[in-house]
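Structure, as structure tokens:
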Amino acid sequence: MNLRFELQKLLNVCFLFASAYMFWQGLAIATNSASPIVVVLSGSMEPAFQRGDILFLWNRNTFNQVGDVVVYEVEGKQIPIVHRVLRQHNNHADKQFLLTKGDNNAGNDISLYANKKIYLNKSKEIVGTVKGYFPQLGYITIWISENKYAKFALLGMLGLSALLGGE
């Protein structure tokens, strides 16, 4: 076993993870969104978006219009919600407030908002506006998050390939 060769493999794995992290951060800066890519986790936006679709977000537009699909985060909940803008209000200070609703839901989202709010503050709660999507590719992440053994198996396979892989 050559120590120099093993250290080089470890360095390559570290470089791979650092490159992925830098790519994600660059994408976040370019889109002005902390989560520039999200996966649809429920059927609340059917038929427009199905469970497992990957959505690409953009957060550099000044105002959202009625009909735009936005992703927002509610205080106290970690899962972003993908819904359509039902109403929008602007005040004199260039702030925008949005009321949203899932296409497949009967009513609006007021019951989902934190602290009994009736509108979302775009600058504080909107993660981004959907600008594109890739159908069903997100099922991989859903499967990994819902299957506790899949996480360990995936990490194990990555570790084994890094250790056993040669040039």
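Indices start at 1 and increase along the chain as displayed.
Placement of Cβ uses the backbone N, Cα and C atoms for every residue, glycine included.
Quoting Swiss-Prot on the mutagenesis of Ser44 to Cys: Nonviable. Around the Cβ of Ser44 (mutagenesis position), the number of neighbouring Cβ atoms within 10 Å comes to 18.
Secondary structure from DSSP puts Ser44 (mutagenesis position) in coil. Annotation of the published mutagenesis Ser44 to Ala in Swiss-Prot: Nonviable. Loss of catalytic activity. No effect on protein stability and interaction with SPC3; the original residue is retained in the structure shown.
Positions annotated as active site, charge relay system by Swiss-Prot, on the basis of a curator's inference: Ser44 (among others).
Counted within 10 Å of its Cβ, the other Cβ atoms near His83 (mutagenesis position) come to 23, all protein chains included. In three-state terms derived from DSSP, His83 (mutagenesis position) belongs to an extended strand segment. Under mutagenesis, Swiss-Prot gives His83 to Phe with this note: Nonviable. Loss of catalytic activity. No effect on protein stability.
Here the residue is the original one, while Swiss-Prot reports the published mutagenesis His83 to Lys with the comment Nonviable. Loss of catalytic activity. Loss of protein stability.
Quoting Swiss-Prot on the mutagenesis of His83 to Ala: Nonviable. Loss of protein stability.
Residues or ranges marked as active site, charge relay system in Swiss-Prot (evidence: a curator's inference): His83 (among others).
Here Swiss-Prot describes Asp103 to Asn as a published mutagenesis experiment; the accompanying note says: Nonviable. Loss of catalytic activity. No effect on protein stability and interaction with SPC3. There are 15 other CB atoms within 10 A of the CB of Asp103 (mutagenesis position), with all protein chains counted.
Asp103 (mutagenesis position) carries neither a helix nor a strand DSSP state and counts as coil. Record note (Swiss-Prot), mutagenesis Asp103 to Glu: Nonviable. Loss of catalytic activity. Loss of protein stability. The unchanged residue is displayed.
Around the Cβ of Asp109 (mutagenesis position), 23 further Cβ atoms fall within 10 Å across all displayed protein chains. Experimental mutagenesis is annotated in Swiss-Prot for Asp109 to Asn, with the remark: Nonviable. Loss of catalytic activity. Loss of protein stability.
One mutagenesis experiment named in Swiss-Prot is Asp109 to Glu, and its note says Nonviable. Loss of catalytic activity. No effect on protein stability and interaction with SPC3.
DSSP assigns Asp109 (mutagenesis position) to coil in the three-state reduction, placing it in neither a helix nor a strand. What Swiss-Prot records for Asp109 (among others) is active site, charge relay system.
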Asp109 (mutagenesis position) versus Ser44 (mutagenesis position) - Cα distance in angstrom: 11
